[in-house]
Amino acid sequence: MATFKDACYHYKKLNKLNSLVLKLGANDEWRPAPVTKYKGWCLDCCQYTNLTYCRGCALYHVCQWCSQYNRCFLDEEPHLLRMRTFKDVVTKEDIEGLLTMYETLFPINEKLVNKFINSVKQRKCRNEYLLEWYNHLLMPITLQALTINLEDNVYYMFGYYDCMEHENQTPFQFVNLLEKYDKLLLDDRNFHRMSHLPVILQQEYALRYFSKSRFLSKGKKRLSRSDFSDNLMEDRHSPTSLMQVVRNCISIHIDDCEWNKACTLIVDARNYISIMNSSYTEHYSVSQRCKLFTKYKFGIVSKLVKPNYIFSSHESCALNVHNCKWCQINNHYKVWEDFRLRKIYNNVMDFIRALVKSNVNVGHCSSQESVYKYVPDLFLICKTEKWSEAVEMLFNYLEPVNVNGTEYVLLDYEVNWEVRGLVMQNMDGKVPRILNMNDTKKILSAMIFDWFDTRYMRETPMTTSTTNQLRTLNKRNELIDEYDLELSDVE
């Protein structure tokens, strides 16, 4: 069992405060929680194991045994995980509060050590100091933490994590915050704790302390779509489905600016127990709208593009072409269940075809053209440089004419009514016969921004907001979209 989990198991028997704070799921209890193949460290009990999704943020950071408590590091309730979670900027004073909490919950003194030794020796053949019997006394106090960057906030989940060398399949990365504190002071704390242990255990304690307090921080990982579970969605088959979030709260709401002060509540045991007795849960339905999910969807669309359509003469829109091996697209992919992506794909391809037909003498959709390789990138609006380069290459392929230092292309081929409306909306109420580079970029981006305006999107889904932020957005009625009514961003 993990050292931190062992310590919680044994120390929770000390007093009423510890029994409330150090409650973790035991490994010998089977729980009907979905196990995933994601390997990493459970933020609740710090053990390395298979992780399942959190019902508070949709990230994979909880093991099957701890999932029964539904704790999230973004909760308002000051449970142990929340008290170990800090937000940047972390000050020396904040770390002092964390260390004081550790000393309060996991004390080591002569009386306590003798109590644990006598408890172990009551069992047969346990006169030796085997490490597995005294694992709970071998947890040093370190500033080892797992970190993650969510929106503009960096979170640090302090704890004692074993097996740091193992594969990490989560977006959380190990950092050492020893430089934010005094190295000698931390050494002194641990040497004092260690002095109460038998010599054999002192050696192991020292080895663990230095290995977990002198390591180099790893670089931060970038979040990806696969880091978030789909299990919180109301309807996994609906692309506009809301996500159900559950957060643990308390009656006395703590402001986010006091985030790092949560660990200091443990000092007043009576007050802390009173606060925990007022705990309750809040449920929120939030939109999955964010750049991370949008980038993922458009990445799939870009791989399914049939660029030959822009040279074709098919009367039907791009997604409805049949019996043409060059233009027919496989529309059975789940991504096409999103009506917004269907509209965008059809409109962008129709507009590009109008530009090509207006400026280039082409024959049939079976022709092989150099511009094909840039067409998929026209849907990668989140990758600004790549998207701009694709538009420029398309524009140059159309052989623009230079007029007074500005290059123009023609637009005199028929477009569908929806594209016509979008062009008029962005070109002062009319459909121009000639377009320059900026006009082309403006129209193509507008077709995507009409439904996915990435300029004003969050980077990550709202499930990564703090409980106070969710509460505020809910009061403003800003947690959900109107996409189910087929209303666009513009409307």
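Even glycines carry a Cβ here, placed using N, Cα and C.
As recorded in Swiss-Prot:
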type	residues	note
MUTAGEN	Cys54 to Ala	90% loss of IRF3 binding. Complete loss of IRF3 degradation
MUTAGEN	His79 to Leu	95% loss of IRF3 binding. Complete loss of IRF3 degradation
MUTAGEN	His136 to Leu	70% loss of IRF3 binding. No effect on IRF3 degradation
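Recorded features from Swiss-Prot, shown on the structure.
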{"residue": "Cys54", "record": "mutagenesis position", "DSSP (3 states)": "coil"}
{"residue": "His79", "record": "mutagenesis position", "DSSP (3 states)": "coil"}
{"residue": "His136", "record": "mutagenesis position", "DSSP (3 states)": "helix"}
Residue with minimal Cβ packing [other Cβ atoms within 10 Å] among the mutagenesis positions His79, His136: His136
C-beta crowding around Cys54 (mutagenesis position), within 10 angstroms: 26
Alpha-carbon distance [His79 (mutagenesis position); His136 (mutagenesis position)] in Å: 20
